[in-house]
Amino acid sequence: MKKKVLAIALVTVFTGTGVAQAADVTAQAVATWSATAKKDTTSKLVVTPLGSLAFQYAEGIKGFNSQKGLFDVAIEGDSTATAFKLTSRLITNTLTQLDTSGSTLNVGVDYNGTAVEKTGDTVMIDTANGVLGGNLSPLANGYNASNRTTAQDGFTFSIISGTTNGTTAVTDYSTLPEGIWSGDVSVQFDATWTS
């Protein structure tokens, strides 16, 4: 009898040991891609963003990452043209927090070291003045061809300023409220064929 009691006590000790273990901890995050589809091969000028932007706050630098945003430019040639100019201008760049705080972030846009501003045009190509567009140079070479010409380049996007409530500016992004900001960054492109 003593042996049975001792055996039952030992079994109870071994089976009860696992109960004191810590519970598993799991975390989950969701990645979201914006999705639309569009085809335009007849307009004189078509600019297509080649991706979307997603800024992440990095605690170690107390700031947001910057991103290269690629785009594709297609133009229809004009055989009577003697010069071609392509410019860009920032239209919208404010992201607003998706809660009641009213917090905003402003996105800066940079093209080859030059800020793209709302107040003026940034020259990307100007064949009359010898600005041939770097990665966009196929457009500078094909603007007077009888077919369509395409080229790809990119802007650098970064968070350049923010507010905690829509009016109070922050200099330290770590003081921003937690959450998600959303909005559009729009750049207008203007092409001019001179005959």
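Keep in mind that glycine also has a Cβ here, set from the backbone N, Cα and C atoms.
Original residues only: the substitutions mentioned are not part of this model.
Looking at Swiss-Prot, the entry for mutagenesis of Trp33 to Ala says: Mutant does not produce ECP and cannot form biofilms.
The C-beta environment of Lys68 (mutagenesis position), restricted to residues of the same chain at least 6 apart in sequence and closer than 8 Å, consists of Gly154, Phe155, Thr156, Phe157. Quoted from Swiss-Prot, the note on mutagenesis experiment Lys68 to Glu is: Decreases ability to form biofilms.
DSSP assigns Ile91 (mutagenesis position) to a strand. The Cβ neighbour count for Ile91 (mutagenesis position), using a 10 Å radius and every protein chain shown, is 12. For the published mutagenesis Ile91 to Ala, Swiss-Prot gives the following note: Decreases ability to form biofilms; when associated with D-98.
A mutagenesis experiment is reported in Swiss-Prot for this position, Leu98 to Asp, and the note states: Decreases ability to form biofilms; when associated with A-91. Listed in sequence order, Gly179, Ile180, Trp181, Ser182 are the same-chain residues at least 6 apart in sequence whose CB falls under 8 Å from the CB of Leu98 (mutagenesis position).
Applying an 8 A CB threshold to same-chain residues 6+ apart, the list for Ala169 (mutagenesis position) reads Ser161, Gly162, Thr163. Under mutagenesis, Swiss-Prot gives Ala169 to Trp with this note: Decreases ability to form biofilms.
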